[in-house]
Amino acid sequence: MAKAPKRAFVCNECGADYPRWQGQCSACHAWNTITEVRLAASPMVARNERLSGYAGSAGVAKVQKLSDISLEELPRFSTGFKEFDRVLGGGVVPGSAILIGGNPGAGKSTLLLQTLCKLAQQMKTLYVTGEESLQQVAMRAHRLGLPTDNLNMLSETSIEQICLIAEEEQPKLMVIDSIQVMHMADVQSSPGSVAQVRETAAYLTRFAKTRGVAIVMVGHVTKDGSLAGPKVLEHCIDCSVLLDGDADSRFRTLRSHKNRFGAVNELGVFAMTEQGLREVSNPSAIFLSRGDEVTSGSSVMVVWEGTRPLLVEIQALVDHSMMANPRRVAVGLEQNRLAILLAVLHRHGGLQMADQDVFVNVVGGVKVTETSADLALLLAMVSSLRDRPLPQDLVVFGEVGLAGEIRPVPSGQERISEAAKHGFRRAIVPAANVPKKAPEGMQIFGVKKLSDALSVFDDL
């Protein structure tokens, strides 16, 4: 009598598996997301001489000394976009597996189609589409005015068939659009399920490593903006980037969340035009597009994104509340950080906003997570509360501690130099970040406590 196939219960949100069904996932706490899947042996586990030479593949394992391993770096090649290259750490590494995600309509397919059309003039590329027909892709390329003479296209959703064709074509870069519609014959579940996404991603990663083909996989995102599919998907790939942008804005930000070949949290900025995505070489000029009129509640700070400084504007609106519980709204900043800074301002600055509504926003849709924005945010709120504008040529950065001390931030010299390059002539920074030699024509105020920063603000 044949054995019944093994089954497991897997959460569709996070990929956690359980021996039996339950209503709520213990890992991500989502309800009614656990489904039954049939387990099947992956064909990649079986012995296959074609896949030897990559960790986890078949073949005879050989122990080597670390000193005997060649240190020759794989030569990168450019995508044709300097901002895209920056996010990837300097270009595409042959044999790497890259995952790019983003909301529907963000421009993932457009960016990759533009990239492949540029690279097709120099090397062999392959664009595999499973969501659109070849005619639809051709219409989009024609609308964008892209050179399509040398770009190879394939409409297929079977991973085994795609890899067979890719082995014949031998492209240097291949795009899979998207990983959620691909499937493997030996996995008994529908495309887009946790098991299918996990196995197809592992199959493509192994193919990339053993053939030296760089593969870019397009991934969907969930309602909260994170990459859809099991968490193991992000573990098996080399680089994970997210293309983000507001629906009412033409600017798009490309940020790396994982990168084995470069810096994490590197940021690239693009603008959506009629000819597709165009890179923005000077993002600070966009995020600082302020008018000539000076307004209260606005401050400029320097954030560190990956390997470069970026000037952004923080706006704050403090107004008397008509409700028993005043509102605290933060866009582009952490809500908990705002609550902490309001408490510090009350305790160590002598300013209480218990009866005030507080709204803060980072202009341009940039999300600031580092604590160097603390001092700029506090001064913006004080400026709005007192209805007194900060000078246009003033830049502020610094971390604020719970005791009211102003802590230094990394790369202080580079932040000050970036501000001076854009015409700022005054700066309020932590005392430990004051350079020995300030940029010519720039006045720097070093502060150690919150009270010192408020005193400087009063004297400006």
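Keep in mind that glycine also has a Cβ here, set from the backbone N, Cα and C atoms.
Substituted residues are absent from this model; it holds the original ones throughout.
Neighbours of G105 (ATP binding site), defined as other CB atoms within 10 A of its CB across all chains, total 11. In the three-state DSSP reading, G105 (ATP binding site) counts as coil. Marked as ATP binding site by Swiss-Prot: G102, N103, P104, G105, A106, G107, K108, S109.
Cβ neighbours within 10 Å of C28 (mutagenesis position), excluding its own Cβ and spanning all shown chains: 14. According to Swiss-Prot, the experimentally introduced change C28 to Y is described as follows: In radA100; rich medium-grown cells are sensitive to gamma, X-ray and UV radiation as well as methyl methanesulfonate and hydroxyurea, impaired in repair of dsDNA breaks. Decreased resistance to ciprofloxacin (CFX).
Its Cβ taken as reference, K108 (mutagenesis position) is surrounded by 27 other Cβ atoms within 10 Å in the chains shown. Under the heading of mutagenesis, Swiss-Prot lists K108 to R and annotates it as follows: Decreased resistance to CFX, semi-dominant to wild-type.
Its Cβ taken as reference, K258 (mutagenesis position) is surrounded by 15 other Cβ atoms within 10 Å in the chains shown. In the three-state DSSP classification, K258 (mutagenesis position) falls within a strand. What Swiss-Prot says about the mutagenesis result for K258 to R is this: Decreased resistance to CFX, semi-dominant to wild-type.
Annotation for S372 (mutagenesis position): spatial neighbours M301, V302, V303, W304, F397, G398, E399, V409, R415, criterion Cβ-Cβ under 8 Å with sequence separation of six or more. According to its DSSP assignment, S372 (mutagenesis position) is helical. Swiss-Prot lists S372 to A among its mutagenesis entries, and the accompanying note reads: Wild-type resistance to CFX; equivalent to the active site Ser of Lon protease.
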Using Cα positions only, nearest of the recorded positions to C28 (mutagenesis position) (P104, G107, K108): P104
Integer Å distance between the CA atoms belonging to K258 (mutagenesis position) and G105 (ATP binding site): 23
Among G102, P104, G107, the most crowded of the binding-site residues [Cβ within 10 Å]: G102
Cα-nearest neighbour of K258 (mutagenesis position) within the listed binding-site residues, G102, N103, G107, S109: G102
C-beta crowding around S109 (ATP binding site), within 10 angstroms: 22
